[in-house]
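Novice: My questions will all concern the structure given below.
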Amino acid sequence: MKTVTVRDLVVGEGAPKIIVSLMGKTITDVKSEALAYREADFDILEWRVDHFANVTTAESVLEAAGAIREIITDKPLLFTFRSAKEGGEQALTTGQYIDLNRAAVDSGLVDMIDLELFTGDDEVKATVGYAHQHNVAVIMSNHDFHKTPAAEEIVQRLRKMQELGADIPKIAVMPQTKADVLTLLTATVEMQERYADRPIITMSMSKTGVISRLAGEVFGSAATFGAVKKASAPGQISVADLRTVLTILHQA
């Protein structure tokens, strides 16, 4: 299993890494959130660009990215436009989405981008290659806010991400029952033990799935999302509580 190193952070060894999401709508909001996050205990800062009002203006996006980078200087920055169809705030055409991610890569301000698996294989492959040429890592993602697919389907999607060149495959699914949480955990173990040659991130959302956000080290998920202020997805818990639990499980 190879690890992924971003700045000085090694993902895929030790306790799962904590990712927090910044979701400001304006550049003023983005700056104030980044300042508020500066003292929080996390490993990776995700900028959820789909919350940013001026997302279709590249200059505004890059100005905001620069502002974040000036305030949070030492942590890896993950650039994420979550599409409306996968639970995000706005919709872009495929062309706009790819152009936005390429602009982020070109900027030199971000360390990682999030690419949704179902954007289209050709577009995804080309954008992964482009990111890698610029030393930007790729988290490839899929989100189902309605249900939990069968374990075989979860594994298949994660394997597809790996085949398309993702540095870190990621999937988040919604449980309707407690058994659905076990389905996600079973799929995580199977992927991690049988197929993965790189770190993966998995989670079962909502309060029902919260155990999956805590027990990643046990089952094979290399990172988890926590909340500094407002949760970016259902079931997230505070970073302070998250770090405590992750450390307990790591040292057990």
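Backbone N, Cα and C define each Cβ position, glycine as well.
Feature list, courtesy of Swiss-Prot:
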type     : residues                                                  : note
BINDING  : Ser21, Glu46, Trp47, Arg48, Arg82, Arg213, Ser232, Gln236 : 3-dehydroquinate binding site
MUTAGEN  : Glu86 to Ala                                              : Very strong reduction of the catalytic efficiency and almost the same affinity for 3-dehydroquinate
MUTAGEN  : Glu86 to Gln                                              : Strong reduction of the catalytic efficiency and slight increase of the affinity for 3-dehydroquinate
ACT_SITE : His143                                                    : active site, proton donor/acceptor
MUTAGEN  : Lys170 to Met                                             : Abolishes enzyme activity and 1.5-fold reduction of the affinity for 3-dehydroquinate
ACT_SITE : Lys170                                                    : active site, schiff-base intermediate with substrate
MUTAGEN  : Ser232 to Ala                                             : Reduces enzyme activity 50-fold
MUTAGEN  : Gln236 to Ala                                             : Nearly abolishes enzyme activity
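Please go over these features one by one and say how buried each is and what sits next to it.
Specialist: In sequence order, Met203, Thr224, Phe225, Gly226, Gly235, Gln236, Ile237, Leu242 make up the list of same-chain residues 6 or more apart from Arg213 (3-dehydroquinate binding site) whose Cβ falls under 8 Å from its Cβ.
Its own atom aside, the Cβ of Glu86 (mutagenesis position) has 17 Cβ atoms within 10 angstroms in the protein chains shown. Look at Glu86 (mutagenesis position): DSSP puts it in a helix.
In the three-state DSSP scheme, His143 (active site, proton donor/acceptor) falls into the strand class.
Annotation for Lys170 (mutagenesis position): spatial neighbours Asp114, Ile139, Met140, Ser141, Asn142, Met161, Ile200, Ile201, Thr202, criterion Cβ-Cβ under 8 Å with sequence separation of six or more.
In three-state terms derived from DSSP, Lys170 (mutagenesis position) belongs to an extended strand segment.
There are 23 other Cβ atoms within 10 Å of the Cβ belonging to Gln236 (mutagenesis position). When secondary structure is read from DSSP and collapsed to three states, Gln236 (mutagenesis position) falls in the coil class.
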Novice: Find the one among the binding-site residues Ser21, Glu46, Arg48 whose C-alpha lies closest to that of Glu86 (mutagenesis position).
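Specialist: Of all the candidates listed, Arg48 is nearest in space.
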Novice: Taking just the CA atoms, what is the gap between Arg48 (3-dehydroquinate binding site) and His143 (active site, proton donor/acceptor) in Å?
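Specialist: Distance (Cα to Cα, whole Å): 15 Å.
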Novice: Check the DSSP secondary structure of Arg213 (3-dehydroquinate binding site), expressed as helix, strand or coil.
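Specialist: Its secondary structure by DSSP: helix.
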Novice: According to DSSP, does Glu46 (3-dehydroquinate binding site) sit in a helix, a strand, or coil?
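Specialist: Once the DSSP labels are grouped into three classes, Glu46 (3-dehydroquinate binding site) ends up as strand.
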Novice: Identify, in sequence order, the residues in the chain of Trp47 (3-dehydroquinate binding site) that are 6 or more apart from it along the sequence and have a CB within less than 8 Å of its CB; answer 'none' if there are none.
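Specialist: Trp47 (3-dehydroquinate binding site) has long-range Cβ partners Ser21, Leu22, Val30, Ala64, Ala65, Ile68, Leu77, Leu78, Phe79, Thr80, Val110.
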Novice: Indicate whether Ser21 (3-dehydroquinate binding site) is helix, strand or coil by DSSP.
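Specialist: In three-state terms, Ser21 (3-dehydroquinate binding site) counts as strand.
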